[in-house]
Amino acid sequence: MESGSTAKTGDFFYGWDLLYKTVKADVSKKSDLLIALVHFLLTKHYNFRCVGVGDDKTLPEEEGSELLPDSWNDDDTKYSLRYVHDKMLYLLLGHITEGSLLINLLDINTKKVSNICVEPETLVPEVKGGITTIMPSASEIVERYRRELLDPVFTGNSREVTTQTTNSPRPIGSDPDPLRIGEPRRGGSFIPSAFEPRPFGFPDVGRGDLDPLGRGGHGNLFSFPSRPNMGPGPVPRFDPFNPLNPNRPGQGGINPDHMRPPDWNPDYYM
C-alpha cells in the first residue's frame, strides 16, 4: 500500500474510471460508491480478487476477478462480497443503518475482523461523474479504509517484506549440522558435559584421564615433589619407571623403625 501522500495523487486512482464504467449503470444509492471504492482499494493496491457475493466461508478454486460481480448491490440494506488473496479467504460485509454504512472486513483463517462507519450522504454528494465529483474527499476516505479497515486485518506489504527477508539465501556452509553436538574444542582440557569445570577451584588434575582421545594433558601421570627425577616423561605414581635406589630417601631400602617392637632387640636397632 502506498503512503498517504501517494494516495492523494492522480496515479493512485488510475483504473478507477474503468471500474466505475462497469458499475455506473447499476449504482442506485450513494453507499454503492463507497463499497466500490473499497473494492478498488483491495483489488488495485492489495492484489485481492473478488470471487463472488455471499458469506460462504469455503475457499473457492477460481482465481477471482478485479471486477465487481453481478448482483453485488441488489440488497438495499447490506453487502456481502468474497475475496481471495494468497489462497486466503476474506469477507467484505456492509450494513446500512440509520443513514450510516458500517463496513466489516473478516479474515476467515485468523478470524480477525475490522470495522469502519462512514456517512454516505456526507461523503458522496453525487452518484454520477468523475472521482472528484462523486467523492471529493476520496483520498481521505481511502486513508481511513486503509487505517481502520485493512491494517487491523491484513498487512500485505509488511508480510511480503518479512517473507523476503526470511527466504533470503544464506551463505554456503551456514546451515547447521544436525549430527553436530556443540562446537569443537580447540586445545585446552577436555571436560565432559556432565562435569562442572573446576568445581572447587582445584587444578585440572586427572581431567586428561577422562578423555578417550588423550587430549588435555597427562592426567594423573605426573612427578611427585619427593621424586623429582623418576625418568623421562610422566610416570605412574604407583609404579616407578626406574629401579629403586636404596641410597635415596623415599625410594625404598631399609628404614629403621622409630619405635622398638615388643620383645625384639636386633643388633642393628638404634
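In case you wondered, yes, glycine gets a Cβ from its N, Cα and C as well.
Under the three-state DSSP scheme, Arg49 (mutagenesis position) falls in the strand class. Arg49 to Ala appears in Swiss-Prot as a mutagenesis experiment; the accompanying note says: Abolishes interaction with Tnks but does not affect interaction with PSMD5 and PSMD9; when associated with A-54.
When secondary structure is read from DSSP and collapsed to three states, Ile96 (mutagenesis position) falls in the strand class. Per Swiss-Prot, mutagenesis Ile96 to Glu is noted as: Fails to rescue null mutant phenotype; when associated with E-103.
Under its mutagenesis annotations, Swiss-Prot gives Asp211 to Lys the following note: Does not affect interaction with Tnks.
The note that Swiss-Prot attaches to the published mutagenesis Phe241 to Ala is: Abolishes interaction with Tnks, PSMD5 and PSMD9.
As a published mutagenesis entry, Pro243 to Ala appears in Swiss-Prot alongside the note: Does not affect interaction with Tnks.
Between the CA atoms of Ile96 (mutagenesis position) and Arg49 (mutagenesis position) there is a gap of 24 Å, rounded to the nearest whole number.
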